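Annotated features, as they stand in Swiss-Prot:
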type: DOMAIN; residues: 39-294; note: domain 'ABC transporter'
type: BINDING; residues: Gly87, Ser88, Ser89, Gly90, Ser91, Gly92, Lys93, Thr94; note: ATP binding site
type: DOMAIN; residues: 389-646; note: domain 'ABC transmembrane type-2'
type: VARIANT; residues: Gly583 to Cys; note: In strain: SHR, SHRSP and Wistar Kyoto
Amino acid sequence: MSELPFLSPEGARGPHNNRGSQSSLEEGSVTGSEARHSLGVLNVSFSVSNRVGPWWNIKSCQQKWDRKILKDVSLYIESGQTMCILGSSGSGKTTLLDAISGRLRRTGTLEGEVFVNGCELRRDQFQDCVSYLLQSDVFLSSLTVRETLRYTAMLALRSSSADFYDKKVEAVLTELSLSHVADQMIGNYNFGGISSGERRRVSIAAQLLQDPKVMMLDEPTTGLDCMTANHIVLLLVELARRNRIVIVTIHQPRSELFHHFDKIAILTYGELVFCGTPEEMLGFFNNCGYPCPEHSNPFDFYMDLTSVDTQSREREIETYKRVQMLESAFRQSDICHKILENIERTRHLKTLPMVPFKTKNPPGMFCKLGVLLRRVTRNLMRNKQVVIMRLVQNLIMGLFLIFYLLRVQNNMLKGAVQDRVGLLYQLVGATPYTGMLNAVNLFPMLRAVSDQESQDGLYQKWQMLLAYVLHALPFSIVATVIFSSVCYWTLGLYPEVARFGYFSAALLAPHLIGEFLTLVLLGMVQNPNIVNSIVALLSISGLLIGSGFIRNIEEMPIPLKILGYFTFQKYCCEILVVNEFYGLNFTCGGSNTSVPNNPMCSMTQGIQFIEKTCPGATSRFTTNFLILYSFIPTLVILGMVVFKVRDYLISR
């Protein structure tokens, strides 16, 4: 086959070419002084058990079949080299990276071995050795690029000097050509920020802060235009030249990138069809009778050649046989034998360097918590809409109540009791819901960030949860005081300053409980909309059972009465009822005494309503406060446990 103009290796790599198939770990380093490293993957297979039918079909759901996602995959790569893993969707590219990085969940069966410098790593060592960049870039949108990297450095590295972090961040900003956007916001779809390519480089920069020697990137060019994708790949090639191992999965690379990669691997249905240098690829497929046509993109040509066409049964059988032929030819080729020889050789060399773990000198638990708290606070404080809604959403609800009730009366004929009961019912029912709205809107992004950063070993998920809780407390207190100050005095509730304080404290608790209950559920349920529905259902149910406003508690069935003791609404309602009705005197028209002929005027004092609705609540006032506020630390501790379990399940 005639050599194509864009396939010339000299124009792409020149003297930096480092593609030898034989191991060169004992020949020196890429940079002349640093030790060379190697990564070997030997006969890695992964299978999972899938249920035959859907969950509602009990018979077929009980039946399982084993699905082989990876089948005896073997790779070898050294420092200074970049490997590109090609394959169509579902070919096993991401699963292979997960297997190499130790991130595969234990719900499947993993076989085979992964060696770094000839040493087989334990599962708990992969996180400290391999840097893994996922497809999606997850950032806090209101932070600048410099702040994002600085907080990451502060979470990963211990130092008593601020200059240390500044120098570390400046170094990676320069290395990845991000200095010109260092002080720009990351941004999101709501407001502009840096470009997609720059976001990808920020993700890479965050990984470089710990100086990893093995970097893996899953689809780093997804969603980028051709020119930006080309720049990202060239950047990764340059990073590999600095004594790093770089492995990337790419779905559809440009032809100009063909000779920039030192190794190219092709996966089809979990089987390795080829793995070698670009020159070896051209020769291998040429010998198999499939030369790349002139002026064709070799990536596209070989991807089509090694894919199974499922448009028709005949084409599927034909293309699958071709793939099986190519896979068999590769396993019998000298290229495959050299891979296995290199892996075996590195396992027995005595002069190999130590395993290249990332820089690991993390700060203490409380230092990390402080960094997370500062980061969360700075990010959310810059979002004006978030700050305003946090402070005034309760007030907006209160204004509707004011416009509706105007001012409560002491005249029984004008609904003195009914208006107060309706008001308290709305207050206890709505405040948890506003707390839930805060958590549903703000925490999912923090959860996504913590899911990614905790897998990188920066901190544990419960620490992010606790940072959010500490951040939310002052906002909730201020918002409740603003709401109470306007509503309490405007609506004409019991005119006493101490009662106003009790009123505010009683409404702060359900607001926090609603928000923290939502956090607990967000640790168990991924979809925020489902969490929204669950919290709303629990809030309404608790209000019906525990308040005593809809049905007298003494007349409830015993199971519901017992269940009411586990609802925070019971204690909150009793506090508010005592706080408002104790010492209150009613009138009936112009009379201060009861009118026997008028059932609406049967009460003259608020204590009568207390004993009818919440018997004994007056003597339990302090106890109710203690029980009500005990829900808050209970939910926080439960949330920490849930996120600890979430951490474990994601890493399984």
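Counting begins at 1 with the first residue displayed.
Glycine is no exception: its Cβ is also placed from the backbone N, Cα and C atoms.
Those residues of the chain, other than Gly87, Ser88, Ser89, Gly90, Ser91, Gly92, Lys93, Thr94, with a C-beta within 8 angstroms of the mean position of the ATP site C-beta atoms are Thr95, Thr249, Leu267. Averaged across the domain 'ABC transporter' (39-294), pLDDT for the predicted model comes to 87.
Cβ contacts within 10 Å of Ser89 (ATP binding site), excluding its own Cβ and spanning all protein chains shown: 7. Gly92 (ATP binding site) sits 73 Å from Gly583 (variant position), taking the CA atoms of both as reference points. The recorded positions in question are Gly92, Gly583, and the one with the fewest Cβ neighbours inside 10 Å is Gly583. For the pair Lys93 (ATP binding site) and Gly583 (variant position), the Cα-Cα distance reads 73 Å. Ranking the binding-site residues Gly87, Gly90 by how many Cβ atoms sit within 10 Å of each one's Cβ puts Gly87 at the top. The highest number of surrounding Cβ atoms within 10 Å, among the binding-site residues Ser88, Ser91, Thr94, is found at Ser91. The CA atom of Ser88 (ATP binding site) is located 76 Å away from the CA atom of Gly583 (variant position). If you draw a 10 Å sphere around the CB of Lys93 (ATP binding site), it holds 23 other CB atoms from the protein chains shown. Distance between Cα atoms for Ser91 (ATP binding site) and Gly583 (variant position): 75 Å, as a whole number. Here the CA atom of Gly583 (variant position) lies 77 Å from the CA atom of Gly87 (ATP binding site). A straight line from the CA of Thr94 (ATP binding site) to the CA of Gly583 (variant position) spans 69 Å.
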